[in-house]
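Please read the structure below before turning to the comments.
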Amino acid sequence: MKEIVHEKIQNLDLKEYLINFIDEKNHFSFGILSFKHYVALSGNRSSHILTLAGGIELLILAFDIFDDLEDEDNIEIKWMKIDPSLALNAATTLYTLGLETICSISNSAEFHRLTLKYALNAMQGQHEDLRNSPETEEECIQMMKQKAGSLTAMSAVLAAMLANGEFNQTIEDYAYKIGIIKQLENDYYGLVNDQRSDIRKKRKTLIYLFLNRKFNEASEKILKLINSHTSYHSFISDSSKFDELLFEAGLNQYVSMLIKLYEEEITASMNQLNINIKL
């Protein structure tokens, strides 16, 4: 990622910001997902997949910055500590660099079309999230599929196309589910992270919609705490007590069941294609 920035960016001040932001990354799960698919499908040009993975991770970093700026999240991270206009310009630069890098790997019009489709769909999913639009669990899952699933689909599908030159619908379908799992895990983490704005802004995540069905007293208690920002953050400081309440509400079981269901569907689809990837 840094090599791409050093090669493409001449403005030294902007370059320094981008390198510092890249240093903030501590996971590269989207690039790894691409790499695993490329290897599983017998791709043999390491320079191609490394370039793809780097381009995708630049794009993911851009989306992370956009997301934090829009949600006012993670206030201790580097891009949230500078002038928002500079952070926004840096994110736009990373977004453009990511797309340019990805599209430079292949001359295929279909490869380019899919790259832009997934990026555009992810932004539309983010718009629905910012609008707090979902009213039902089905609508929320569709939003998660667009917002997060589009990026996991990009990672897996483009790697497969690099390996064998073909678009595979089955890979796209299960890759969307990988993204839904990632988003669900992220939303669950948002329950206990006081750096996140999910609670303060009452985001209609799948978790919130489940609680809002008020199956039991524990669900209602959590909702009341959510409506009292100070009480909520005081309560979650006692993690064992909060975990117990989540369990009583049935939330832990609900999230675990959904993840297990999607994982089983993903594994079944991979087995059909003789793809052996550990997620």
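Cβ atoms are placed via backbone N, Cα and C, with glycine included.
For reference, Swiss-Prot has these:
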MUTAGEN   PHE63 to Ser  Shows substantial farnesylation activity when FPP is used, while geranylation activity is severely reduced
BINDING   ASP67, ASP71  Mg(2+) 2 binding site
BINDING   ASP67, ASP71  Mg(2+) 1 binding site
MUTAGEN   THR92 to Leu  No change in ComX production or secretion
MUTAGEN   PRO134 to Ser  No change in ComX production or secretion
MUTAGEN   LYS182 to Phe  Retains 37% of wild-type activity
MUTAGEN   ASN186 to Gly  Cannot activate ComX
MUTAGEN   TYR188 to Ala  Retains 54% of wild-type activity
MUTAGEN   GLY190 to Asp  Retains 75% of wild-type activity
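Where Swiss-Prot records a feature, it is marked here on the structure.
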residue	record	contacts (Cβ under 8 Å, 6+ apart)
PHE63	mutagenesis position	TYR95, ALA122, GLN126, LEU151
ASP67	Mg(2+) 2 binding site	ASP73, GLN126
THR92	mutagenesis position	ALA62
PRO134	mutagenesis position	GLU128, CYS140, GLN142, MET143, LYS204, LEU209
LYS182	mutagenesis position	SER29, ALA148, THR152
ASN186	mutagenesis position	ALA148
TYR188	mutagenesis position	ILE207, VAL255
Rounding to whole Å, the Cα atoms of ASP71 (Mg(2+) 2 binding site) and GLY190 (mutagenesis position) are apart by 12
Reading the DSSP string in three states, the entry for PRO134 (mutagenesis position) is coil
LYS182 (mutagenesis position) falls, by DSSP collapsed to helix, strand or coil, into helix
